[in-house]
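Participant: To start, I am sharing the structure in question, which I have written as structure tokens.
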Amino acid sequence: MKRMIALDGAQGEGGGQILRSALSLSMITGQPFTITSIRAGRAKPGLLRQHLTAVKAATEICGATVEGAELGSQRLLFRPGTVRGGDYRFAIGSAGSCTLVLQTVLPALWFADGPSRVEVSGGTDNPSAPPADFIRRVLEPLLAKIGIHQQTTLLRHGFYPAGGGVVATEVSPVASFNTLQLGERGNIVQMRGEVLLAGVPRHVAEREIATLAGSFSLHEQNIHNLPRDQGPGNTVSLEVESENITERFFVVGEKRVSAEVVAAQLVKEVKRYLASTAAVGEYLADQLVLPMALAGAGEFTVAHPSCHLLTNIAVVERFLPVRFSLIETDGVTRVSIE
């Protein structure tokens with residue numbers, strides 16, 4: 001019997017990332033775990049619908065035995081079974097992030113006995129989670145370089161706080177892993193601004209695009225009007241295509257916050273990314289830790305190692321026989337496997 005791994009959910013940033021990473025790694029390695037103080041660092045600690053959906057999805061995909069899988073629970077015991085490929089559908093029942101549920105179960109399906117399709121309904125444009133377009137346009141091309149083949153499709157938008165969106169991913173088992181090297185992003189090739197609107201006046205998008213264009217030379221400026229019943233909602237994105245990587249940054253509009261202020265938040269984030277030579281932004285760095293660890297080698301550079309990133313690395317090192325190295329030089333941190 002494999003040893004039980006004990007995790008403290010209050011570790012590091014004290015959010016849901018510890019639980020999501022632990023579920024992924026437990027399914028992959030077969031190691032059971034217990035976690036206490038789940039989301040202790042959040043205003044509403046314990047399992048919310050999004051986290052409970054991730055637990056139930058993991059349980060179904062590998063036939064796990066679970067204790068503590070209920071709303072508000074701050075303790076969970078998870079004993080994984082065998083990961084099975086197949087066609088899965090999960091509903092969050094709120095505007096909780098579809099992509100974070102997918103992030104939990106897809107790594108296990110890289111090791112399944114056949115191809116899979118996972119469909120999740122809930123929130124797609126959530127201020128605290130990467131949107132589907134980020135997964136599709138930024139993360140998945142990098143996963144393909146590592147040898148991981150999955151394809152995400154946004155079937156319907158669901159803005160926070162209403163939800164109602166649907167995201168699906170098709171994934172194949174990994175034949176072999178390759179090493180990812182992302183030391184520098186290289187010169188910028190082009191930048192693209194995009195605004196999504198649902199049940200929001202078009203002039204909001206025009207003002208947001210104008211704010212972006214006032215700070216950056218945009219190769220493309222796109223405004224997409226979605227059906228009113230998918231809103232109300234508004235998301236502003238800016239994609240930075242460089243020689244070695246494409247990064248994408250986003251901000252979700254809020255009620256009683258002007259279009260100019262919303263877009264200015266995005267401008268600030270992109271300028272911070274461009275101020276260094278680092279290849280990877282803060283959100284993407286979080287996503288690369290697990291696939292890189294599974295490959296057993298690789299590196300990337302990031303300007304600002306987040307608490308999320310450090311917490312994720314700590315959890316990965318509990319389950320896998322790898323050690324990460326973080327070396328800071330001239331404001332850029334090189335993250336690699338020793």
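Note: Cβ is positioned from N, Cα and C throughout, glycine not excepted.
For all the noted positions, this structure keeps the original residue and models no substitution.
Not my notes, these are from Swiss-Prot:
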- His308: active site, tele-AMP-histidine intermediate (ACT_SITE)
- Gln103, Pro130, Tyr283, Asp286, Gln287, His308: ATP binding site (BINDING)
- Gln103 to Ala: No effect on RNA cyclase activity and RtcA adenylation (MUTAGEN)
- Pro130 to Gly: 33% of wild-type RNA cyclase activity and 13% of wild-type RtcA adenylation (MUTAGEN)
- Phe134 to Ala: 3% of wild-type RNA cyclase activity and 2% of wild-type RtcA adenylation (MUTAGEN)
- Phe250 to Ala: 28% of wild-type RNA cyclase activity and 38% of wild-type RtcA adenylation (MUTAGEN)
- Glu269 to Ala: Nearly no effect on RNA cyclase activity and 2-fold decrease in RtcA adenylation (MUTAGEN)
- Tyr283 to Ala: 12% of wild-type RNA cyclase activity and 2% of wild-type RtcA adenylation (MUTAGEN)
- Asp286 to Ala: Loss of RNA cyclase activity and RtcA adenylation (MUTAGEN)
- Gln287 to Ala: Loss of RNA cyclase activity and RtcA adenylation (MUTAGEN)
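Structural setting of the listed features?
Facilitator: Reduced to three states, the DSSP call for His308 (active site, tele-AMP-histidine intermediate) is helix. A simple way to gauge crowding: the CB of His308 (active site, tele-AMP-histidine intermediate) has 18 other CB atoms within 10 angstroms, across all the protein chains here.
Within the same chain, residues at least six positions away from Asp286 (mutagenesis position) with a Cβ under 8 Å of its Cβ are Gln17, Ser306, His308, Leu309, Asn312.
Other Cβ atoms within 10 Å of the Cβ of Gln103 (mutagenesis position), summed over all protein chains shown, number 24. In the three-state DSSP reading, Gln103 (mutagenesis position) counts as helix.
Packing around Pro130 (mutagenesis position) is summarised by its Cβ count: 20 other Cβ atoms lie within 10 angstroms of its Cβ, all protein chains included.
Sequence-distant neighbours of Phe134 (mutagenesis position) (same chain, 6+ apart, CB under 8 A from its CB) are Thr99, Arg248, Phe250, Tyr283.
Cβ neighbours within 10 Å of Phe250 (mutagenesis position), excluding its own Cβ and spanning all shown chains: 20.
For Glu269 (mutagenesis position), the same-chain residues lying six or more positions away in sequence with a CB closer than 8 A to its CB are Phe249, Val251. According to its DSSP assignment, Glu269 (mutagenesis position) is helical.
Under the three-state DSSP scheme, Tyr283 (mutagenesis position) falls in the helix class. There are 20 other Cβ atoms within 10 Å of the Cβ belonging to Tyr283 (mutagenesis position).
For Gln287 (mutagenesis position), the Cβ neighbour count at a 10 Å cut-off comes to 21, with all displayed protein chains included.
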Participant: Indicate whether Pro130 (mutagenesis position) is helix, strand or coil by DSSP.
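Facilitator: Note: Pro130 (mutagenesis position) is coil by DSSP, not helix or strand.
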Participant: Please give the ATP site's span as the largest CA-CA distance among Gln103, Pro130, Tyr283, Asp286, Gln287, His308, to the nearest whole angstrom.
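Facilitator: That value is 14 Å for the farthest Cα pair.
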Participant: Taking the centroid of the Cβ atoms of Gln103, Pro130, Tyr283, Asp286, Gln287, His308 as the ATP site, which other residues of that chain lie with their Cβ within 8 Å of it, listed in sequence order?
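Facilitator: Leaving out the recorded residues gives Gln17, Ala129, Leu284, Ala285.
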Participant: Between Gln287 (mutagenesis position) and Gln103 (mutagenesis position), find the distance joining the two CA atoms and give it rounded to the nearest Å.
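Facilitator: The Cα atom of Gln287 (mutagenesis position) is 8 Å away from the Cα atom of Gln103 (mutagenesis position).
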Participant: What does the structure give for the C-alpha distance between Gln103 (mutagenesis position) and Pro130 (mutagenesis position)? Integer Å is fine.
Facilitator: 10
